[in-house]
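Asker: Copying in the features that Swiss-Prot gives for the protein in this structure:
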{"type": "DOMAIN", "residues": "47-103", "note": "domain 'FHA'"}
{"type": "MUTAGEN", "residues": "Thr9 to Ala", "note": "Abolishes phosphorylation by ALPK1 and subsequent TIFA-mediated NF-kappa-B activation"}
{"type": "MUTAGEN", "residues": "Gly50 to Glu", "note": "Loss of homooligomerization and activation of NF-kappa-B and JNK pathways; when associated with A-66"}
{"type": "MUTAGEN", "residues": "Arg51 to Ala", "note": "In RKN: Loss of homooligomerization and activation of NF-kappa-B and JNK pathways; when associated with 88-A-A-89"}
{"type": "MUTAGEN", "residues": "Ser66 to Ala", "note": "Loss of homooligomerization and activation of NF-kappa-B and JNK pathways; when associated with E-50"}
{"type": "MUTAGEN", "residues": "Glu178 to Ala", "note": "Loss of binding to TRAF6 and activation of NF-kappa-B and JNK pathways"}
Amino acid sequence: MTSFEDADTEETVTCLQMTVYHPGQLQCGIFQSISFNREKLPSSEVVKFGRNSNICHYTFQDKQVSRVQFSLQLFKKFNSSVLSFEIKNMSKKTNLIVDSRELGYLNKMDLPYRCMVRFGEYQFLMEKEDGESLEFFETQFILSPRSLLQENNWPPHRPIPEYGTYSLCSSQSSSPTEMDENES
């Protein structure tokens, strides 16, 4: 037997690829704390996203983001060998939109294999690659130069600012907006 035959087979690892976009990403450095490469994490870890670097694994440099915006947790469905992700909205101020479903504070759902996650002006295209390992999973971030909604033909959803005003880094559309007769 050769050393090749004796070598342990390496397990593949489940990976969640997240393509991210925000209109102010270049001017404001919103994603500057995020490493745009693959990162291996223990499968027991609850991964939190938000602006508080003491609590969150992935932080956004934006005061409009909640201290903890949302969390992802890996799990295995009963009688299944496939690992899945669960997403939970941790923000009391802003709903999290997964595809077309709105999640309020503490609402959670299974993350589809491919979906769009949005809050405010943030857009995340999340795509899962299955793996065999039960010990670890990986995350990978990719920065998109343009809106993911337009690029992937997702239904539009108007961003809702937390406090009724946009931050300096938010983009404001100069195109006409359709309004109801009773709106001012």
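Along the chain as shown, residues are numbered 1 onward.
A Cβ is built for glycine as well, from the same backbone N, Cα and C atoms used for every other residue.
How about a rundown of where these features are and what they're close to?
Answerer: Counted within 10 Å of its Cβ, the other Cβ atoms near Gly50 (mutagenesis position) come to 21, all protein chains included.
The secondary structure of Arg51 (mutagenesis position), as reduced to three states from DSSP, is coil rather than helix or strand. Same-chain residues at least 6 positions away in sequence with a Cβ under 8 Å from that of Arg51 (mutagenesis position) are, in sequence order, Thr59, Phe60, Gln61, Asp62, Lys63, Val65, Ser66, Arg67, Gln69.
DSSP assigns Ser66 (mutagenesis position) to coil in the three-state reduction, outside any helix or strand. Its Cβ placed at the centre, Ser66 (mutagenesis position) has 22 other Cβ atoms within 10 Å.
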Asker: Suppose you look only at the domain 'FHA' (47-103); what would the mean pLDDT be?
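Answerer: Residues in the domain 'FHA' (47-103) carry a mean pLDDT of 95 in this prediction.
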